[in-house]
Amino acid sequence: MSEIRKDTLKAILLELECHFTWNLLKEDIDLFEVEDTIGQQLEFLTTKSRLALYNLLAYVKHLKGQNKDALECLEQAEEIIQQEHSDKEEVRSLVTWGNYAWVYYHMDQLEEAQKYTGKIGNVCKKLSSPSNYKLECPETDCEKGWALLKFGGKYYQKAKAAFEKALEVEPDNPEFNIGYAITVYRLDDSDREGSVKSFSLGPLRKAVTLNPDNSYIKVFLALKLQDVHAEAEGEKYIEEILDQISSQPYVLRYAAKFYRRKNSWNKALELLKKALEVTPTSSFLHHQMGLCYRAQMIQIKKATHNRPKGKDKLKVDELISSAIFHFKAAMERDSMFAFAYTDLANMYAEGGQYSNAEDIFRKALRLENITDDHKHQIHYHYGRFQEFHRKSENTAIHHYLEALKVKDRSPLRTKLTSALKKLSTKRLCHNALDVQSLSALGFVYKLEGEKRQAAEYYEKAQKIDPENAEFLTALCELRLSI
C-alpha cells in the first residue's frame, strides 16, 4: 500500500466512531490504574457492559504500547457480541471494528485495517447511513459515554451529552439510564460551588425503577438521598443491597462510603476491608479507609480539646499511621488521584512529618491534566500547610490567591478570602509597603465587588511596583467600572 493510500486510509479512520476518535487523552488518566479498574470490573461487576469494558481495555492497552494485547481484548469483545448481541451483531460491532482498524493501522498492517473499515462501510451502506463510515446509533453513543466517564472529571460533560443523545432515541433503555444517572451524579459531586447539587436524584430514581435488580445503581441513589438529608430512605436501600450481595467490591465500597459519611466508621471499615480482600489494589478503597481512620482521629482530638494524652495519644498516633498507610497506597495506585495527595500530605503534617508533607504537596502541585477543582483544592491545602505548620505567611498568601484564581466560586471561597484579609492586614501592620499584601487585598475586594476599596489597594501596590502588568490591568478594569 502506497503512502497516498495510507493517507487516504488515515482520513477514513478519522471518520470512524470509536475510542481512537473520541479524544480520550492518555495524559488525563493513570493508565495502570484504569487498566486495573477495568480488570476488576470485568471480574466482579456483572451489571456493567462487558462489551464496552473490553473495547475500552483494548484502547488502554494500545495507549500502553501493547497492541497485540489490544487485539486480544477486541477478540473478547467480538465473542461477547456473538453471545449477547446476536440480534444486533453488525451495529454492535462498529466500535470494535473501528478499534481493530486503528490498532492495525498503528501496527502498519494496513490491509487488515482496510478490511475493517470496509466492514464498517458495508454496514453503513446497508443501513442507508448518510455517512460512508459512520452510523448514528444510540448503542454507540452509550459506549462513548462510558468511555468518556472512565477518563475523569474533564470528560463528564461530554459523557452526559453522549448519554443524552442515546436517550433521545430510547428514553427507557435500562443501560442508557444507568449511564446517564451515574454521569449526572458524578457532575453533582464534582461541582463544588457551595450548595449540594441534586440534579441526579430524578435520573437515579428512574434508573433504579428500570433496573430493580441492579445493586450498583441503587447504592448511588442511596448516597444521593444521604446528600439531600433523606438518610433514612437511603439506608433502607443500603440494607437491602447488603442483604442481597456477599462480595461485590464495587457495591461494598459505596455502601462503606454511606456509613463513613454517617459517622459509622467501624461499619464502614468492616465493609472496606471485605472489599479490599477481593480487590487489594483499589485506590478508592484505600482512600476511603484513610478517610475513616482520619475521622476517628479527629473525633478523639475533639473530645480531648486537641490535647490527647496517655491511651488517647497512642490511639491518635496509631490512627495517623493507619491513615498515612492507606492514603499513600491510594496515591501510589493512582498517580492522578489529587485528593489522595492532599489527604496524605495533611496527614503527614498532622503527625509532624513536615518534610514528607512538603514533598507530597510539591508532587501534587506538579500534577498536570487535572481539573480546576483539584488544582483549587491543592493550592488551598498547601496554603494552610504553609500558614499553620511552616509559618510562612507570604507563601500561604501566594497559594491562597492561586486557589482563587483557578476557581473563585467554591465552598472554600469564604475561608480563602478571610485568610487573605487576615494575613495581609497583619503583614501591613508591620510593613505598610508590603506589595504582596496590598495586591492580595485588592484582589479579594475586587472579587467581592468592593471596587473602590480594591482600586485603593491596587493603586498603593502599583506605586511600589509600577511595571507590574497584573496591577495595571486590574486598575484599568476597576476604573472603567466604577
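Keep in mind that glycine also has a Cβ here, set from the backbone N, Cα and C atoms.
In Swiss-Prot, the entry for mutagenesis Thr37 to Val states: Abolishes PPP-RNA-binding. The structure shown retains the original residue. Taking the Cβ of Thr37 (mutagenesis position) as reference, residues of its chain lying under 8 Å away and at least six apart in sequence are, in sequence order, Lys150, Ser282.
For Gln41 to Glu, Swiss-Prot lists a mutagenesis experiment annotated as follows: No effect on RNA-binding but changes size profile of RNA bound. Abolishes PPP-RNA-binding. Within 10 Å of the C-beta of Gln41 (mutagenesis position) there are 23 other C-beta atoms, taking all protein chains into account.
DSSP classifies Lys150 (mutagenesis position) as helix under the three-state reduction. Experimental mutagenesis is annotated in Swiss-Prot for Lys150 to Met, with the remark: Abolishes PPP-RNA-binding.
According to Swiss-Prot, the mutagenesis experiment Arg186 to His or Ala carries the following note: Abolishes RNA-binding. Cβ environment of Arg186 (mutagenesis position): Leu149, Gly153, Tyr156 lie under 8 Å away, each six or more residues apart in the same chain. DSSP assigns Arg186 (mutagenesis position) to a helical segment in the three-state reduction.
Just so you know, the Cβ of Tyr250 (mutagenesis position) picks up 23 other Cβ atoms within 10 Å once every protein chain is counted. A mutagenesis experiment is reported in Swiss-Prot for this position, Tyr250 to Phe, and the note states: No effect on RNA-binding but changes size profile of RNA bound. Abolishes PPP-RNA-binding.
Arg253 to Met appears in Swiss-Prot as a published mutagenesis result, with the remark: Abolishes RNA-binding. In this view, Arg253 (mutagenesis position) is surrounded by 22 other Cβ atoms within 10 Å of its Cβ, with every protein chain counted.
Just so you know, the Cβ of Tyr254 (mutagenesis position) picks up 22 other Cβ atoms within 10 Å once every protein chain is counted. For Tyr254 to Phe, Swiss-Prot lists a mutagenesis experiment annotated as follows: Abolishes RNA-binding.
A mutagenesis experiment is reported in Swiss-Prot for this position, Arg260 to Glu, and the note states: Abolishes PPP-RNA-binding. In sequence order, Ala268, Gln288, Leu291, Cys292, Ala295 constitute the residues six or more apart from Arg260 (mutagenesis position) in its chain with CB-CB distances below 8 Å.
A simple way to gauge crowding: the CB of Lys302 (mutagenesis position) has 9 other CB atoms within 10 angstroms, across all the protein chains here. One mutagenesis experiment catalogued in Swiss-Prot, Lys302 to Ala, is accompanied by this note: Reduces RNA-binding.
Experimental mutagenesis at this site is recorded by Swiss-Prot as Arg384 to Glu, annotated: Reduces binding to RNA and DNA and impairs antiviral activity; when associated with E-415. Within 10 Å of the C-beta atom of Arg384 (mutagenesis position) sit 19 other C-beta atoms, taking all shown protein chains into account.
The Cβ neighbour count for Lys415 (mutagenesis position), using a 10 Å radius and every protein chain shown, is 15. Classification of Lys415 (mutagenesis position) by DSSP places it within a helix. Quoting Swiss-Prot on the mutagenesis of Lys415 to Glu: Reduces binding to RNA and DNA and impairs antiviral activity; when associated with E-384.
The mutagenesis experiment Lys422 to Ala is recorded by Swiss-Prot, whose note states: Reduced RNA-binding. Its Cβ taken as reference, Lys422 (mutagenesis position) is surrounded by 12 other Cβ atoms within 10 Å in the chains shown.
The number of other Cβ atoms within 10 Å of the Cβ belonging to Lys150 (mutagenesis position), over all protein chains shown, comes to 20.
Taking the C-alpha positions, the distance from Tyr250 (mutagenesis position) to Gln41 (mutagenesis position) comes to 8 Å. Reduced to three states, the DSSP call for Arg253 (mutagenesis position) is helix.
A Cα-Cα distance of 10 Å separates Arg384 (mutagenesis position) from Lys415 (mutagenesis position).
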